[in-house]
Amino acid sequence: MGPHFTLLCAALAGCLLPAEGCVICDPSVVLALKSLEKDYLPGHLDAKHHKAMMERVENAVKDFQELSLNEDAYMGVVDEATLQKGSWSLLKDLKRITDSDVKGDLFVKELFWMLHLQKETFATYVARFQKEAYCPNKCGVMLQTLIWCKNCKKEVHACRKSYDCGERNVEVPQMEDMILDCELNWHQASEGLTDYSFYRVWGNNTETLVSKGKEATLTKPMVGPEDAGSYRCELGSVNSSPATIINFHVTVLPKMIKEEKPSPNIVTPGEATTESSISLQPLQPEKMLASRLLGLLICGSLALITGLTFAIFRRRKVIDFIKSSLFGLGSGAAEQTQVPKEKATDSRQQ
């Protein structure tokens, strides 16, 4: 591996931060630079320009080495998430340049312009880390794993602040559940934490261990007046010293009286009055008109049915009358013809 790769690494370190370049601590960045030197440069930059390019790289390295550092702006450490974010951004832009197949002086210009922009981008990542993620605990002792950019080593850093994280006043009604929460927002991100221990503190400066374990809350069901008083929560660490201490002052309030709601089937006087008043309200004109139309429709239907029934009944009576009249005349004539015959028969016999 020639001196070109070493100078590229130095240029990258200088361009990305005004100190030792943290992104060079990422193995994927080192592999990408090796590929750039061995695979891309030979076919995209004439040999006669290699020397001039490397002189510019060397000058860039010197310029960044001479920058004065502001300790408040950059502390030379980052966490794993910040390093990964900066490395991914750099590799993405480097791949964009190599995929474009740019050559010659244009390649050199784009490479150094990309390094300049990546320096600004990574600086914003570092500033955000130092403001939001570096030692975020406002109290207690947090153990945070950091990466030292000077030697790319990971070490556990102790963010030491006051052990005392204050006192909390808790009010709970009698016969309700008491819940004491000892967890702080940075506990999950800290390393080297052990168990939560809850103590009952008595007036004679003595205390009794109530519970110990991984649970960050202490729950006591159906508290009584005897549960009022002082409690203390202590979170342990691997350093044999507490990470946080929180004090609780518990006040047990009188038992809450719950109002009994009446059954839905029982009508109270107020409800009866309301219902009666609602029933006595006059109907709206639209409802009155609809009810009248419905009544007229029903009456008309009944009258029509009655008329049809009566007409059918009358028709049947007329038909029966006609039939009876016709049959009645025929039987009378037959009787008249039969009488003379009988008389004739009698006269013959005589």
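Using N, Cα and C of the backbone, Cβ positions are placed for all residues, glycine too.
Substitutions noted, but not modelled.
Glu71 to Ala or Lys appears in Swiss-Prot as a mutagenesis experiment; the accompanying note says: Mildly decreases interaction with IZUMO1R.
Among the mutagenesis results in Swiss-Prot, Trp148 to Ala has the note: Abolishes interaction with IZUMO1R. The residue drawn here is the original one. Note on Trp148 (mutagenesis position): other Cβ atoms within 10 Å of its Cβ, all shown chains, come to 17.
Residues within less than 8 Å, Cβ to Cβ, of His157 (mutagenesis position) and separated from it by at least 6 positions along the same chain comprise Val77, Cys135, Leu143, Gln144, Thr145, Leu146. One mutagenesis experiment named in Swiss-Prot is His157 to Ala, and its note says Nearly abolishes interaction with IZUMO1R.
Within 10 Å of the C-beta of Arg160 (mutagenesis position) we count 13 further C-beta atoms, all protein chains included. Quoted from Swiss-Prot for the published mutagenesis Arg160 to Ala or Glu: Nearly abolishes interaction with IZUMO1R.
Taken from Swiss-Prot, the feature domain 'Ig-like C2-type' covers 167-251.
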Separation of alpha carbons, Trp148 (mutagenesis position) and Arg160 (mutagenesis position) (Å): 19
